[in-house]
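Feature annotations, reproduced from Swiss-Prot:
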type	residues	note
ACT_SITE	Tyr134	active site
ACT_SITE	Asp135	active site
ACT_SITE	His171	active site
MUTAGEN	Trp59 to Ala	Drastic loss of NADase activity
MUTAGEN	Tyr71 to Ala	Drastic loss of tetramerization and NADase activity; when associated with A-188
MUTAGEN	Asn133 to Ala	Drastic loss of NADase activity
MUTAGEN	Tyr134 to Ala	Decreases the NADase activity in presence of the phage tail tube protein
MUTAGEN	Asp135 to Ala	Decreases the NADase activity in presence of the phage tail tube protein
MUTAGEN	His171 to Ala	Decreases the NADase activity in presence of the phage tail tube protein
MUTAGEN	Asp188 to Ala	Drastic loss of tetramerization and NADase activity; when associated with A-71
MUTAGEN	Tyr260 to Glu	Loss of tetramerization. No effect on NADase activity
MUTAGEN	Tyr282 to Ala	50% loss of NADase activity
Amino acid sequence: MVKVDLESKRYGEKLKEVFLMLDNNVVECIKEITESSRNGKLVFFVGAGVSTLSDYPQWWRLVDKYHEELYGSPKKGNYSSDEYLRIPQIFYNVKGEMAFDGILKDFFQVDKPTNPIHDKILAMNPAHVITTNYDNLIDTACWKRGKYFSVISAEEDVANATSSRYLLKVHGDFRKGFKGENVVLKEDDYLNYDQNYPLISNLMKTIIATHTIVFIGYGLGDYNINMLLNWVRKLQKDSFHKPFFIRTDPSPIENETLIYYENKGLRIIDAASLIDSNEYDYLERYSAVMDLLIESQENKFITKDDEVIDYIYGKISPLFALQYIRKIDLKHVFEYDYHFEVNGTVVRHKNKGFGYMERFFELKESCDERSKLSKKQYERFNALFNFFEKNGVICMAKDAGTLNTSIEINSLAYHGKYDVMKKFIEEQSVSIEDDYKKAFFLACLGRWEESYDLYSNIILNSIDESNGCVYYLSQINRYRIYQSITQAVTQFNGLGLLTFGRHYKPFTDEFLARIEREMTNFNIDDLFNGMPFEFQKKYKILEFLSDNQFLYDDTVKLFELTNKVRSEMSEGSYSFGMSSDIVVLLRLYDNLRFLYENCLWSVSFHEFHQYIRNSMSLLIEKAEYERTRDIDELGFSFFGKKSGFFMEYYDFVNISRHFKIDDIKNLERSCSIDKIRFGEQEKIEEYLVGIAEEITKQFSANGMNVVFYTQFISEAKAALYFAKYVKLSEEGLGKIVKALLFYFPERDLDIGKRYVWLERLTKCNELPKSIISIIDDFLVLQAEKHIDQNYSEVSSNGLYSRDYGALIKHFEKNFISKRLSEITLCLTQDKQKQIDFLFKLLPLLSTNAKSHLLSFKSVENINDLMNGIRIGLIDEFTPEHEELIIEYLETRKVNYIVEKEKGIQTFSSNDYMSTFGIWYFLEEINNSKMEEFIGMDDQYDFFVDPENFDYKKFIPSWLKNYNDKLLGKIAGNKHMKHHVIEVLKERVKNSNDKRYLEILMNYFI
């Protein structure tokens, strides 16, 4: 090796020159040590030589003292390794414990300062420090630098450790007094070490087996070093990770000696081979090595383009096995030298050395500079270029202009391509990666038992193939499938009878018993730390998956961004640069793409759905704010127009997949979704049609997969509900309406809810004739069902087939149903169920059919009256009609008294009291007896006697159901107006429901 005069140049430049002239083996040693430091796997094993730099008493002098007390004089010549242990043992046996302890106290009761090497050791950020020294110098250095380690020098300290970092004093110390029982010194102490210190011994062995060890402060002939080296080799066995040894002898090591120790598994960094120094200047030699390590840790020795490419490639190439990575996780790969922003820009952070990422992007922009790279480096550069491009890493932030960040997820599962997934599963696997993808697709298709078993096989096969990445991800996915299965079993046991009409068991008892046995005591939190060291080093960014709260950091960040966005909204401020809502959007899609493209199972977990819901809700809330706020001069000057937010395909899918119907309703109450532009409508339609076709397939055939059904049906309901805002082709709309009316399970959407979904679809699409024909087919089917005298339509919202007829008439006033008319013309008096049903659809019938039907039907009860009004058969109330209403109210009053006595105070969905109250208020009914029925229904009372009504009982949501005529009449009523205005003001202030503001502004102000 070439020596450099350290006195000739500035120290930093000298170190760089030393580094550039180092032997390649030493360079690799330095790189590996600094890499271990960055990965939290570095352990320094500190010997007496480091304490000697602080003038702490040396061990051989203590042995000399014992020898002199025994034999009257110091030993002539050097002690052998055995004598270092035997002489203290002889003294203890001959002179006794008290004399032995007395010499210890006299010898070691000193106060010495720490030295620079203690600080330099800690500057390398070791995970643990192990030492055979008795002193407290390293303890003191830790406290000075704010590094907290649990000091363990006795057995009881192990259980009382308060930090995950240990300062392990394997030979004890004198914190509990200068007694031989507190330290390892004499021969018996060494021979009985494992027996006397089992906890410390096991802890040390565990650390040694899983970390990179650097010995410092020892001599190659030291008894401790030979014993410890044998331990390391024994513990690490086949995966023996050769420890490092910092040698600080004055003269360079002989080549034969170097080879000898390398064959024993010790990698030596020889200070004397690096620098010329005074024979007695051990501090300078220690410092030379430690400073090289520290400077290398800060990338100060990277200068050439080849080194830049090699360094980045070494960090990134293990990640080529992943289909996508989250940009924010790259900071872990580069030890926080840079931050990788979600918009694809890179920001220098902790890097104090050469700007290697800056240089990479300079090479990216310069063909001339790239052409100077060697063939190997050019290939590596292209591999890195492709990796960064695929993962959306674009440029340094300082060089970024206007960025158009595109969003693209290439997962079949994300896009709901179920048929393509099934086809892939049936094909022959070429690699273990194919099997891994198949297991994920099986899970997405609800075939969880098959998925679990395939993951189990992959785990075994990946061990044989040494494919750590597939092994780790399969372990995580298998565990999460297991969680999904246990949740499903609980759900089916508790709700299966209500949902499916019977207790449904999608998994056999044998399978459940087996997976319970296999997963008992499996702790996902321990998975990453249990992986081989090399895997942990390469895939640090995957550690967060080995955690039940793997979205925790993003959830916290989302909370911060939510507060920031809402603060901006409340203050009316403008964001410059990348706004908080854009950060939310990009982080959201980074997470989605990472999870889906790497086939990570997470879609059945509440936390994941909640994270998506919160993110999307925030984006829409911000868009509503941007749409409705006034643009001031600043806005015109800098922006010129309001927010350009629009709903893309991916946004639509995320809302469909992760929002419940109530969540969408909440959005609609707080934001004008209809004012948001919906882009990529063809892609959205393809997605919606795919859902419709899947519903049709699932419920056209026997043997429906109930597990798939439970995870798919919520998405289907939300997607078709949210489709209100999408302009569809007539063909696509037809497929959706058919699936909705003929194939959607009654238990999920009864006839009333299906009407709501259908009516919403007309907002952007109206009701083309082809769709009217589909609805007509549906009504014919319903008419045929009513042949059964026991059949009744089930509705949870008071909407029935009659409302479908009204919807048709709204869009096609002259529509006549030929088939319904034919059924009607075939009616006979005994088919009363069909007569009642078709009476409600009277407007859709031909003139002859109407006449024929009315020959069987007259207005005989309140339901006939209400149906007659709905279908337009009754335009004005006759005295006979009012008598029917009064009879109904009298019956209702009697029932009310009985129900009240029984503790029942609710009305059925078919109760007409509030409707009759409204008609009385609008003077469509003038019967004075109406006031006799006050006290049964608050809404009825509000309209019949507004002057004396108790407005504490007024429910604001009533107003949202009233039409323009009724709201106008309320606003003109002197008894109602003031009270209603106060209620509306309170709702505007304390709720996000924009409808209250619209009612207040449009009718009352």
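Positions of Cβ are set from backbone N, Cα and C atoms, glycine also.
Overlay of Swiss-Prot annotations on the structure.
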residue: Trp59; record: mutagenesis position; CB count, 10 Å: 21
residue: Tyr71; record: mutagenesis position; CB count, 10 Å: 11
residue: Asn133; record: mutagenesis position; CB count, 10 Å: 21
residue: Tyr134; record: mutagenesis position; CB count, 10 Å: 24
residue: Asp135; record: mutagenesis position; CB count, 10 Å: 21
residue: His171; record: mutagenesis position; CB count, 10 Å: 19
residue: Asp188; record: mutagenesis position; CB count, 10 Å: 15
residue: Tyr260; record: mutagenesis position; CB count, 10 Å: 13
residue: Tyr282; record: mutagenesis position; CB count, 10 Å: 20
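With His171 (mutagenesis position) as the anchor, the candidate mutagenesis positions are Tyr71, Asp135, Tyr260, and the one with the nearest CA is Asp135. Separation of the C-alpha atoms of Tyr282 (mutagenesis position) and Trp59 (mutagenesis position): 17 Å, rounded to the nearest whole number. The Cα of Trp59 (mutagenesis position) lies closest to that of Asn133, out of the mutagenesis positions Tyr71, Asn133, Asp135, Tyr260. Across the fold, the C-alpha of Asp188 (mutagenesis position) and the C-alpha of Tyr134 (mutagenesis position) stand 18 Å from each other. Comparing Asn133 (mutagenesis position) with Tyr260 (mutagenesis position), their Cα atoms are 27 Å apart once rounded. The two recorded residues, Tyr134 (mutagenesis position) and Tyr260 (mutagenesis position), show a Cα separation of 31 Å.
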